[in-house]
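Only one structure is covered here, and it is reproduced in the block below.
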Amino acid sequence: MTCCEGWTSCNGFSLLVLLLLGVVLNAIPLIVSLVEEDQFSQNPISCFEWWFPGIIGAGLMAIPATTMSLTARKRACCNNRTGMFLSSLFSVITVIGALYCMLISIQALLKGPLMCNSPSNSNANCEFSLKNISDIHPESFNLQWFFNDSCAPPTGFNKPTSNDTMASGWRASSFHFDSEENKHRLIHFSVFLGLLLVGILEVLFGLSQIVIGFLGCLCGVSKRRSQIV
């Protein structure tokens, strides 16, 4: 087995695990909404799970590269130069899907759950448009909706000081499922942080398979031993 085949096998199994993890993470808020309200879209935790970053971005778009990487490994049906090339080509789709998953996850972590932005907590306030991704600014990525005691907009006119923010950050360790708001914040933060990590790892494995696939196509794969009768 050449190093290209071994690395392709590693990439294939890693992408398979990340693919399944992305689908499961994306499904968590959908299932919670179904269990709570007996409807999928009546009062969602956030708008962003309906962009399906884990099911489509990290899931469906990673299937071609995952399948070809697993079939291009040693003793598999596509263990040849063509299989290596196709695994590299399909990995481009994986990288695009992973980047989509990352961008949606970053936007979700920036905005917070729907309860923090809309008192009605209704999907009528969801705007499904990719142009919102261009509005991401690093200075606004402070996760105050998660670290503050409450993510509801303040009623007073006093701006929170840095000491108040730090104190709220220390109090965040006392999060429990004692209210619907805390539950939505914890689920939202955990799901989209997990999807962000899944997207980052899929980008790394996808880029590595692009390189390894081209090397395997150029250098060839190990020959199968002829069967002795």
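Note: Cβ is positioned from N, Cα and C throughout, glycine not excepted.
One entry in Swiss-Prot concerns the mutagenesis experiment Asn26 to Leu. Its note says: Inverts transmembrane topology. Among the mutagenesis results in Swiss-Prot, Asn80 to Gln has the note: No effect on glycosylation upon ceramide treatment. The residue drawn here is the original one. Here Swiss-Prot describes Asn132 to Gln as a published mutagenesis experiment; the accompanying note says: Reduces glycosylation upon ceramide treatment. Abolishes glycosylation upon ceramide treatment; when associated with Q-132 and Q-163. The mutagenesis experiment Asn148 to Gln is recorded by Swiss-Prot, whose note states: Reduces glycosylation upon ceramide treatment. Abolishes glycosylation upon ceramide treatment; when associated with Q-132 and Q-163. The mutagenesis experiment Asn163 to Gln is recorded by Swiss-Prot, whose note states: Reduces glycosylation upon ceramide treatment. Abolishes glycosylation upon ceramide treatment; when associated with Q-132 and Q-148.
Rounded to the nearest whole angstrom, the C-alpha distance between Asn80 (mutagenesis position) and Asn148 (mutagenesis position) is 55. Under the DSSP three-state reduction, Asn26 (mutagenesis position) is assigned to helix. Using a 10 Å radius centred on the Cβ of Asn148 (mutagenesis position) and all shown protein chains, the other Cβ atoms total 20. Within 10 Å of the C-beta atom of Asn26 (mutagenesis position) sit 28 other C-beta atoms, taking all shown protein chains into account.
For Asn80 (mutagenesis position), the Cβ neighbour count at a 10 Å cut-off comes to 15, with all displayed protein chains included. The CA atom of Asn148 (mutagenesis position) is located 25 Å away from the CA atom of Asn26 (mutagenesis position).
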